[in-house]
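Here the structure comes first, spelled out in structure tokens, and everything after it is commentary.
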Amino acid sequence: MNLSRILLLSMFFLSAMGQLPSQDIMALLEFKKGIKHDPTGFVLNSWNDESIDFNGCPSSWNGIVCNGGNVAGVVLDNLGLTADADFSLFSNLTKLVKLSMSNNSLSGVLPNDLGSFKSLQFLDLSDNLFSSSLPKEIGRSVSLRNLSLSGNNFSGEIPESMGGLISLQSLDMSSNSLSGPLPKSLTRLNDLLYLNLSSNGFTGKMPRGFELISSLEVLDLHGNSIDGNLDGEFFLLTNASYVDISGNRLVTTSGKLLPGVSESIKHLNLSHNQLEGSLTSGFQLFQNLKVLDLSYNMLSGELPGFNYVYDLEVLKLSNNRFSGSLPNNLLKGDSLLLTTLDLSGNNLSGPVSSIMSTTLHTLDLSSNSLTGELPLLTGGCVLLDLSNNQFEGNLTRWSKWENIEYLDLSQNHFTGSFPDATPQLLRANHLNLSYNKLTGSLPERIPTHYPKLRVLDISSNSLEGPIPGALLSMPTLEEIHLQNNGMTGNIGPLPSSGSRIRLLDLSHNRFDGDLPGVFGSLTNLQVLNLAANNLSGSLPSSMNDIVSLSSLDVSQNHFTGPLPSNLSSNIMAFNVSYNDLSGTVPENLKNFPPPSFYPGNSKLVLPAGSPGSSASEASKNKSTNKLVKVVIIVSCAVALIILILVAILLFCICKSRRREERSITGKETNRRAQTIPSGSGGGMVVSAEDLVASRKGSSSEILSPDEKLAVATGFSPSKTSNLSWSPGSGDSFPADQQLARLDVRSPDRLVGELHFLDDSIKLTPEELSRAPAEVLGRSSHGTSYRATLDNGVFLTVKWLREGVAKQRKEFAKEVKKFSNIRHPNVVTLRGYYWGPTQHEKLILSDYISPGSLASFLYDRPGRKGPPLAWTQRLKIAVDVARGLNYLHFDRAVPHGNLKATNILLDGAELNARVADYCLHRLMTQAGTVEQILDAGILGYRAPELAASRKPLPSFKSDVYAFGVILLEILTGRCAGDVITGEQEGVDLTDWVRLRVAEGRGAECFDSVLTQEMGSDPVTEKGMKEVLGIALRCIRSVSERPGIKTIYEDLSSI
């Protein structure tokens, strides 16, 4: 009996012990404590010590997988968790096989004891916010089969110990900030099936030995800085089926690209490198491939015949230097399975025969030198781009084309009228015939012949006659481009409702009459351009109903009456000048600069106190009242004298208070109008910074309270305006002057998280708080400081304005991509700070001295040094083009904010480096729109960006901005200055175009350069060549060359 009692007690005791928290449970509960945010409650509502199984494993907890009494798996993917993760806790889970927490907002570092996870086979921490370097002990995790750390901010080199992961089958470390050479030890991972190290900053040569990994199926190294020669042995011997080494710096030394390609490779991408030579005439390079992408290289010669190539499905050879004719085999219907063919951006010539292939869906032959008439047949083509060639003839051949949905024939030499015969393009949704020589009128049956049309562009031809009656009422149309023709008649009729039209451009035609009163029915309209017509009457009040309108231009017409009282608050571009409008400008339009309203509109009045109202009055009455000019000039002179007297008074006061201090003069940017020569005549130049300041208001309206206090310490170049033209990054201040600090309230004010993109800087938030910080300037997205660290190192700190930055996770993922950007002509970003409040977002980058291009170029008070010589200016232009070429082709990102103040000159040699790049990727849509709007006011915005409600920077908009900068370099003038004189209020680009069109292009050059040009014919030739390049850069987007071409052309001068 006693023995039975003992047994029962023992069983009860063991049962009770089973309910005690195990080592596994304690580790999980400790991890739970680090979770700051769990939007779904998946973890916080489930993990508790009251729901534990009898065997001691919490299998009822969400995301937990048990094996017996032990935790075997923790799966917390895609939950939006925010946590400071301590992964060393999981070393206590001795039977853990799978740990997966991808796509959250987890931060922290990998533990040094990662190698003690003896049973771990699957580790996925991708798409989080982890940082720091990889621990050397990671190579001791010999049981790991799958390791994914992609989409984080890991930095430093991959440790050689990675070669110890002998069981590894899949390794993904893409989209991090890893750098250094690829370790040779990776080639010893004999079981590896998948290797992805793309979008990092790896340098050096690709190690030999990857071809010896017999199991390797996928090798992805794209988006790094790997250099050296293509390894022909790898391509011949590898067993991989997918190879992507695009976006690196690989070169070739022999005349042939490769001696051959392994039969196992099906997908090969070597685009965006520096490969030269020609393609082999044999078929061994292509016979087993399904996808081949060699675009954006420097390959040349004629294309091979592509005989006996049966498996190729995608062939991309765009933007190289191929010449000769187009191989007919590529367009046959019986020799290839080709679905996509892109040969654009080469030097191919000759005609294009009929396209017989029934499998070819996408054919891009744009930007070549192809001639002849259109092909008779297009086979199964759905997308056909033949733009920017030398095709001629009429358009009647397309009557037999059946499957086309996207057709671009722009920038050719087509003549005749728009076909009226019934075509087969019933599926067409995009039709671009711009920049040809088409004549006649548009047929009335367009809506029935093209029932699915969304985009119609027939701009820049010689069309006549009215708009077809039902065209504007087509239910599918979203964009209509009819500008730059000779069309006549009234505009209309318009649909009463249901219109999808987002863009309507009828500018530079001969339309007349009144606007339809039902204009407000175009409720989706975002861009409306009716400029340079003969329209009259009043602007219909129904325009107030177009709430999505972001760009409105009705200038150069004969409109009368008042402006609509309540136009859309989304309008970012506005121009009603050269009309006969009257009344008072509505309050919601008063912040647009005077050139939006004047010249013309002599009876139109800006509200009292509106920015620039005095300037507008001067402009409005200029042609009829010369007395006003005199008054303005005298007023400016008096104001200037007063400013000088005030400056002298302040100087005396400062000197009396602190004799040892030197007066800081010349620090305030001149905000007044300046009189400079305009060609052969004088003229007034209105600074674009004034327009930005007018639109923004005072600095207090855009700065956080902390920034206001920093500015108030005396380092703001202006306390009355939002500065968009800063004096440059090289401004210096007396050492004994009281410096502004980032910690304007207390030394420990920065209490958030400071992340660095590499290991070159070690700094805490508190140390950054203590750093003296001089204000360099302000822009639409924040304030820039020069911070002096304790070790004497300078950093540029950009304090982002409240509300412009994206959410933390997206911001962090984007900013870490910058760590891969390393180039002598690009300013290096070092890190970022994320504070606990909305206005505490900082970006840290290298400080560049002596200053910006603007501070050396413009003839303004405080200009640094003597005027730049031609050799210096040309070198700066080449440097900037080289930096942009790197961003576009090596990093595949547009700059997005290119202007003279963002080109910094480094050292005594004035090496140019572009700064403030890719900020649009860190900002909200509103922040991006505001940045682009400022670029428009300052003269750098590409015209196409005004045609989008949600504009985003692009490669082509960068080229436009670079063209404007070239004009600044040539003229010495600021892009945003409004130049008046012989012409009425034109900006820099229009002024240069006018001079060139009149055969007076040489009058545009800076007087300093003109003196050099007169004594050196080589200089004169170079300046004229750069002027030609600049004019190409500011063409319409479809005619604009890529930066690669521009860089090569500039380098050859």
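Cβ coordinates come from backbone N, Cα and C, glycine included.
For all the noted positions, this structure keeps the original residue and models no substitution.
Record features, source Swiss-Prot:
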BINDING   L776, G777, R778, S779, S780, H781, G782, T783, S784, K798  ATP binding site
DOMAIN    770-1053  domain 'Protein kinase'
MUTAGEN   G56 to D  In ghr1-13; apoplastic ROS-sensitive plants exhibiting increased tissue damage when exposed to ozone (O3) and slightly higher steady-state stomatal conductance; when associated with N-220
MUTAGEN   C57 to A  Abolishes the capacity to complement the water loss phenotype of the ghr1 mutant
MUTAGEN   G63 to D  In ghr1-12; apoplastic ROS-sensitive plants exhibiting increased tissue damage when exposed to ozone (O3). Slightly higher steady-state stomatal conductance
MUTAGEN   C66 to A  Abolishes the capacity to complement the water loss phenotype of the ghr1 mutant
MUTAGEN   G108 to D  In ghr1-7; apoplastic ROS-sensitive plants exhibiting increased tissue damage when exposed to ozone (O3). Slightly higher steady-state stomatal conductance
MUTAGEN   D220 to N  In ghr1-13; apoplastic ROS-sensitive plants exhibiting increased tissue damage when exposed to ozone (O3) and slightly higher steady-state stomatal conductance; when associated with D-56
MUTAGEN   D293 to N  In ghr1-8; apoplastic ROS-sensitive plants exhibiting increased tissue damage when exposed to ozone (O3). Slightly higher steady-state stomatal conductance
MUTAGEN   C381 to A  No effect on the capacity to complement the water loss phenotype of the ghr1 mutant
MUTAGEN   A618 to T  In ghr1-2/rcd7 and ghr1-10; apoplastic ROS-sensitive plants exhibiting increased tissue damage when exposed to ozone (O3). Slightly higher steady-state stomatal conductance
MUTAGEN   A637 to V  In ghr1-15; apoplastic ROS-sensitive plants exhibiting increased tissue damage when exposed to ozone (O3). Slightly higher steady-state stomatal conductance
MUTAGEN   S680 to N  In ghr1-16; apoplastic ROS-sensitive plants exhibiting increased tissue damage when exposed to ozone (O3). Slightly higher steady-state stomatal conductance
MUTAGEN   K798 to W  Impaired ATP binding
MUTAGEN   K798 to E  Loss of phosphorylation activity on SLAC1
Nearest of the recorded positions (G56, C66, R778, G782) to C381 (mutagenesis position), judged by Cα-Cα distance: G782
Local Cβ density at L776 (ATP binding site) - other Cβ atoms counted within 10 Å: 26
Site with most surrounding Cβ atoms, counting all protein chains shown within 10 Å, from the recorded positions G56, G63, G108, G782: G782
Residue pair S784 (ATP binding site), C57 (mutagenesis position) - Cα distance, angstrom, rounded: 54
Cα within 10 Å of G782 (ATP binding site) - qualifying mutagenesis positions among G56, C57, G63, C66, D293, K798: K798
Candidate nearest G56 (mutagenesis position) in space, where candidates are the mutagenesis positions G63, C66, D220, K798 and distance is Cα-Cα: C66
Integer average pLDDT (0 to 100) for the domain 'Protein kinase' (770-1053): 83
Site of maximum Cβ density within 10 Å, from mutagenesis positions C66, C381: C381
Spatial neighbour of R778 (ATP binding site) that is closest, considering only the mutagenesis positions C57, G63, G108, D293 and their CA atoms: G108
Candidate nearest C57 (mutagenesis position) in space, where candidates are the mutagenesis positions G63, C66, D220, D293, K798 and distance is Cα-Cα: C66
Chain-internal residues near D220 (mutagenesis position), provided their CB is under 8 angstroms and they sit 6+ positions away: S174, L195, N196, L197, S198, Y242, D244
G63 (mutagenesis position) and G108 (mutagenesis position), distance between Cα atoms, whole Å: 21
